[in-house]
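Undergrad: Below: one structure in structure tokens.
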Amino acid sequence: MTKKIVAIWAQDEEGVIGKENRLPWHLPAELQHFKETTLNHAILMGRVTFDGMGRRLLPKRETLILTRNPEEKIDGVATFQDVQSVLDWYQAQEKNLYIIGGKQIFQAFEPYLDEVIVTHIHARVEGDTYFPEELDLSLFETVSSKFYAKDEKNPYDFTIQYRKRKEV
């Protein structure tokens, strides 16, 4: 297996990715996809995103936090203060690294991304955090996508799009 750095996120039609440091929707099928994709790999997020998840660890995933606070110590979590230290850690690994947010973390890792996995929620929801416009998705070509219709458990239609970085 060739390891890779992948950004994975969900957004609504306006680019909303969060509200009050949480996901502003509940889509069990999308959460299941996230789980299956990231299982047995490493996930990286900012400390604010980790706080928004209630500081709970996701099972069978190595959790990495990027924080400005060098004193931040969290049981079961590897903490880093800068992008380069995360990249140095990654070089010694055999697993994928999934960048799961928030906005500043996506921006910081854009130059290093091999792939992106975007869930496009076909609705507009209320939110206060938007996916960074600075991240240039034109650098990535769509390789596949899968549509999910809303149902009794998932209140919105959504499409999961898989993109890989274009060859230069």
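The backbone N, Cα and C atoms fix where each Cβ goes, and this holds for glycine too.
Keep in mind that this structure shows the original residues, not the substituted ones.
Relevant sequence annotations retrieved from Swiss-Prot are reproduced here:
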BINDING   I8, W9, A10, E30, R61, T119  substrate binding site
BINDING   9-10, 17-22, 46-49, 66-69, V83, 100-105  NADP(+) binding site
DOMAIN    4-165  domain 'DHFR'
VARIANT   E20 to D  In strain: 21, 30 and 1/1
VARIANT   I65 to V  In strain: 92
VARIANT   Q81 to H  In strain: 21, 56 and 1/1
VARIANT   A92 to D  In strain: ATCC 49619
VARIANT   I100 to L  In strain: 21, 30, 56 and 1/1
VARIANT   L135 to F  In strain: 21, 30, 56 and 1/1
Undergrad: Just the number: how many Å between the Cα atoms of N21 (NADP(+) binding site) and I100 (variant position)?
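TA: Cα to Cα, N21 (NADP(+) binding site) and I100 (variant position) are separated by 13 Å.
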Undergrad: Pick the one among the recorded positions E20, E30 whose Cβ has the fewest other Cβ atoms within 10 Å in this structure.
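TA: Looking at the recorded positions E20, E30, the Cβ with the fewest others within 10 Å is that of E20.
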Undergrad: Could you tell me the C-alpha distance between T119 (substrate binding site) and I100 (variant position) in angstrom, no decimals?
TA: 12
Undergrad: On average, what pLDDT score does this prediction assign to the domain 'DHFR' (4-165)?
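TA: Averaging the confidence scores along the domain 'DHFR' (4-165) gives 94.
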Undergrad: Given the recorded positions G18, R47, I65, L66, Q81, Q104, which lie within 10 A of A10 (substrate binding site) by CA-CA distance?
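TA: Correct set: G18.
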Undergrad: Check R61 (substrate binding site) against DSSP and tell me helix, strand or coil, would you?
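TA: Its secondary structure by DSSP: coil.
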Undergrad: Quick one: largest C-alpha distance among I8, W9, A10, E30, R61, T119, binding substrate per the record, in angstrom?
TA: 20
Undergrad: Please work out which residue of N21, N69, Q81, Q104 has the most C-beta neighbours within 10 angstroms of its C-beta, and give that one of the recorded positions.
TA: N21
Undergrad: Sequence gap of 6 or more, Cβ distance under 8 Å: name the residues on the same chain that satisfy this around I100 (variant position), in order along the sequence.
TA: A7, I8, W9, T38, I43, L44, M45, T49
Undergrad: Quick one, of the binding-site residues G18, G101, which Cβ has the fewest other Cβ within 10 Å?
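TA: Across G18, G101, these binding-site residues, the one with fewest Cβ atoms within 10 Å is G18.
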